[in-house]
Structures are given as C-alpha cells and as structure tokens.
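Asker: While the structure shown retains the original residue, Swiss-Prot records the mutagenesis experiment ARG39 to Cys with this note: Markedly decreases H(+)-coupled sialic acid transporter activity. Quoted from Swiss-Prot, the note attached to the mutagenesis of LYS136 to Glu states: Markedly decreases H(+)-coupled sialic acid transporter activity. Quoted from Swiss-Prot, the note on mutagenesis experiment ARG168 to Cys is: Abolishes H(+)-coupled sialic acid transporter activity. Mutagenesis annotation in Swiss-Prot: GLU171 to Cys, described as Decreases H(+)-coupled sialic acid transporter activity; when associated with C-175; the structure shown retains the original residue. According to Swiss-Prot, the experimentally introduced change GLY172 to Cys is described as follows: Decreases protein levels and alters subcellular localization. Here Swiss-Prot describes GLU175 to Cys as a published mutagenesis experiment; the accompanying note says: Decreases H(+)-coupled sialic acid transporter activity; when associated with C-171. Among the mutagenesis results in Swiss-Prot, GLY176 to Cys has the note: Decreases protein levels and alters subcellular localization. The residue drawn here is the original one. Mutagenesis annotation in Swiss-Prot: PHE179 to Cys, described as Decreases the affinity and transport rate for D-glucuronate. Does not affect H(+)-coupled sialic acid transporter activity; the structure shown retains the original residue. Mutagenesis annotation in Swiss-Prot: PRO180 to Cys, described as Decreases protein levels and alters subcellular localization; the structure shown retains the original residue. According to Swiss-Prot, the mutagenesis experiment HIS183 to Arg carries the annotation: Abolishes H(+)-coupled sialic acid transporter activity. According to Swiss-Prot, the mutagenesis experiment TRP186 to Cys carries the annotation: Abolishes H(+)-coupled sialic acid transporter activity. In Swiss-Prot, a mutagenesis experiment is listed as GLY371 to Val, annotated with the note Remains in the endoplasmic reticulum.
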Amino acid sequence: MRPLLRGPAGNDDEESSDSTPLLPSARQIEAAPACCSARYNLALLAFCGFFVLYALRVNLSVALVDMVDSNSTLTDNRTSKECAEHSAPVKVHHNHTGKKYQWDAETQGWILGSFFYGYIVTQIPGGYMASRIGGKLLLGLGILGTAVFTLFTPLAADLGVVALIVLRALEGLGEGVTFPAMHAMWSSWAPPLERSKLLTISYAGAQLGTVISLPLSGIICYYMNWTYVFYLFGLVGIVWFILWMWIVSDTPETHKTISHYEKEYIVSSLKNQLSSQKVVPWVSILKSLPLWAIVVAHFSYNWTFYTLLTLLPTYMKEILRFNVQENGFLSALPYFGCWLCMIVCGQAADYLRVKWNFSTISVRRIFSLIGMVGPAVFLVAAGFIGCDYSLAVAFLTISTTLGGFASSGFSINHLDIAPSYAGILLGITNTFATIPGMIGPIIAKSLTPDNTIKEWQTVFCIAAAINVFGAIFFTLFAKGEVQNWALSDHHGHGN
C-alpha cells in the first residue's frame, strides 16, 4: 500500500503542524511510484553530480603528493615516535614523468586552503540566484566551471603558485553555488514525506565521490602521472553537465517526460508550502531562531567534518604511522561508512514519518542528535585509545559513519521551515559552515606543535565539544513546520 498524503488535523500545536504533509483534507492522493519516476531520476543524476563535485574538490590533496619534489620540500619530518612502526615498505612509484615543484609546507597549505576562500563567497548569492533563475542552470554551470578550471590545473601549476591558488579559488566559486542550487530545486521536486530519501540520495554522491576519488587519484598517479588526475575528472564533469542539461528540469511543470499523475502528486503535496512572494523577506529570515538553530548545528558538524577531512591522513601517517598506500585506503574507509549511513537514514527517516507518524521535528532532532553526539563520543575515544591501531581506525570510522545520520536531520531542515527559500537558507548556513574548513585545521595544527597523542586528544575533544553544543542548540530551538514569514499572505491566513 502506497502512503496517502494526509490533510492537517486542524489544531495548531507544534507536533501537529510538524507532521507534514500539508494537503487539504478533502483531497487525498496516493504517492506516485518511485521506480523510473522523474523525481528519483533527478536524485540519481544529482548523486552523480555531487560525486563528480567532490572528486574535483579532493583530487588535489592526493595529486599534490606527486607534484611536490619531496627531496626539496622545506619541511621537517613530524612523524611521532610514540607509536611503533608497523607498516610494510612502500612500493616505489612506476611513473615519474609528471613535473615536480619545490613547494614548502606553508605553500602547500595555501594551495589546499585557497578553495574555501572562493567557496564561501558564492553561498548566499548562489541561493538567491537559484530562487530567481532556477537551480538547474546554476548547478550545472557550477560543476561545469569547476570541471573546466580543473582541466587547466597543470597549466596553472606551471605558471606558478599564485596562478594555482587563484585557479583553486575560482573552482571554489563554482562549487559554492551547487548545494544552494540543489536545495532550491528540491523545494519544487521533493514531496514532504519523501524529502529525507530524495535529498540523502542526491547528497550521498559527495561521500562516495570522496571514497572513490582518493584511492583512484593515487592509482592514476602511480600508473600514469598526476596531470591525468585533473584531465580525467575534468572530462567526466563535462560529460555529466551535458546529461544534466538534457534530462533535468527546474520544476515538475516544465519536465517533458514526467507522468501526469506524478506531476499532480508532487505539485499537490507542495501547494500549501510554497510562497508566491516576489521579494525575499531578508529581515524575517535573519531574525528566525529556527534558521540560527540550523546555522549552529551546521557550523558545529562541519568543524569535526573538515578537521577529519583535512587532517585524518596526517593523523594516520604521523601518529598511527600507516604508510602512504595504507593511508589512502584507511582515510577513505570512514567516508564509505558515512555514504552507506546516509542512504539508510534517508529511508529510515521517511519510514518513521509515514508508518509511525513521527512528527517532522522529532525526526530531525533524533537524527541530528545521533549524527552529532555519536561522532563526538567515538572521536574522543579514538584519541584516548592510543596506539591500538585497529581500535583507533574502527572508532574513527564509526565516528564518521554516524555523522551520516545528520543528513536526515538539520541538513535538510531548511526545506521544512521555508521550502520557497531553501536555497537562500542553505547559502546562509553553509557560509557559516565553511568557516571551520578555513580555520579548523589551522587551529588543530597550532595545538599539535610536538605532534603527540596528548595534543591530538585536545584537538579531538574540542571538536567533540563543539559537536555536542551544536546538537543541543538545534534540539532546543529547531522547528519542523513552515514558518509564517516563508508563506504568502494567502497561505499565511489559511485560505
């Protein structure tokens, strides 16, 4: 039996208003089949897009190892001696045809960090533009631009460090519009009782892109040379763009092949949630406490996420003393767990709402708590386990895996409170959530001058404390119903 779209119960308490969907009670429409549907085709193509997006983002971190002349790098060996050496000797690379550069550690840090300085700039403009011109073109151009710039990475490296830093910042500008644009598209495509499933499918591509691109980039460097990392991923991005522009539409109403029943199902399920206002209510948005609950949660979650994304390979190498080949696999393993968790949680969250009548806010709170407190606990445990390599890797993997719960929590709450402005809201929250990527690793490095286990325990404890604070703040102040300022006067008065 397919779920029916039920009407509101008629009372005004929070639990009732949170238990979407919002259709007039006089009309009940069965959910359109998922198989081969336009909305799930959109989710799968978006999945591929975010797969490519994250492959384009993280490939430099692997290629940089081959780009730098290790004999000339002006850095000391910071490998800790607290844990015993246990890795097998590293196999010598087959290929050394790629050009080498004499960049010290500080220069490499600027190259890797320059992406975020572009990424943070286009978050809010991206959300605003998506609400005006639609997310399809904006998301497509964002990934296309990043792919094209990626193709020019070898040329920029030859021109010098400044050129490469500028190029990476431009890639960040392109990627900055993508998540707000996707959120804006889902505001027109995702029925309330399918939001968790559809959004987690699409955004899970980012995790799998990280999992695949990290070891694949290493393989490409090993058997070919580092330039092909950028050429191959860049070309894949261009192919994806062509498919995206050919298949996808901004709304169900403009889709060429969608069935009449599916279009009616989607449009009807959203009709009392979308605003007809032309002017963005910026003051009301910025005064909204539920929005700031998402901001705090997003910032807190990303502090841990970016700390691990950028420093986990360092911890694996310098503290746990895994070799380069083991490091690539073990650093990708946690993100594979997170990818699986995101897919399962998307199904589970909507199942709780449909079958068990959980309210929207209850689901968002539960999944956010598990997805933020759980990682905090296991991150601290990983720090205090010392040199037990197996347990340390297991705890770090569990920590990142549990973070996948948050994908059905605060991560999609923008669509619950203001579907018409979801792209703008995500732009706002992701602007704040990008800051940890810029300062978190710097703070972590400053806290580990001697690279001891005790210093890393401090890094992990700070990240865990920030995560727990964000989870508590979101639980206290988040909402699950569409806010009054996000509705037109017509809908706001219930007519």
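Quick reminder: no glycine exception, Cβ is built from N, Cα and C everywhere.
Quick caveat, the model's predicted, so the values are computed rather than measured.
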Asker: If I restrict to non-local contacts, at least six residues apart, and a C-beta distance under 8 angstroms, what lies near GLY176 (mutagenesis position) in its own chain?
Answerer: GLY118, TYR119, ILE120, VAL121, THR122, GLN123, GLY126, GLY142
Asker: Fewest neighbouring Cβ atoms within 10 Å: which of the mutagenesis positions GLY172, PRO180, GLY371?
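Answerer: So among GLY172, PRO180, GLY371, the mutagenesis positions given, the one with the fewest Cβ atoms within 10 Å is GLY172.
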Asker: On a C-alpha basis, identify the one among ARG168, GLU171, GLY172, TRP186 that is nearest to ARG39 (mutagenesis position); the candidates are the mutagenesis positions.
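Answerer: For ARG39 (mutagenesis position), the spatially nearest of the mutagenesis positions is TRP186.
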Asker: When the number of other CB atoms within 10 A of each residue's CB is tallied over all shown chains, which of the mutagenesis positions ARG39, LYS136, ARG168, HIS183 has the maximum?
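Answerer: Most Cβ neighbours within 10 Å: HIS183.
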Asker: What is the separation, in Å, between the Cα atoms of GLU175 (mutagenesis position) and HIS183 (mutagenesis position)?
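Answerer: Cα-Cα distance, GLU175 (mutagenesis position) to HIS183 (mutagenesis position): 14 Å.
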Asker: Between ARG168 (mutagenesis position) and PHE179 (mutagenesis position), how many Å separate their Cα atoms?
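Answerer: Between the alpha carbons of ARG168 (mutagenesis position) and PHE179 (mutagenesis position) there are 18 Å.
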Asker: Give the distance between the Cα atoms of PHE179 (mutagenesis position) and TRP186 (mutagenesis position), rounded to the nearest whole Å.
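Answerer: About 11 Å separate the Cα atoms of these two residues.
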Asker: If you draw a 10 Å sphere around the Cβ of TRP186 (mutagenesis position), how many other Cβ atoms fall inside it, taking every protein chain shown into account?
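Answerer: The answer is 27.
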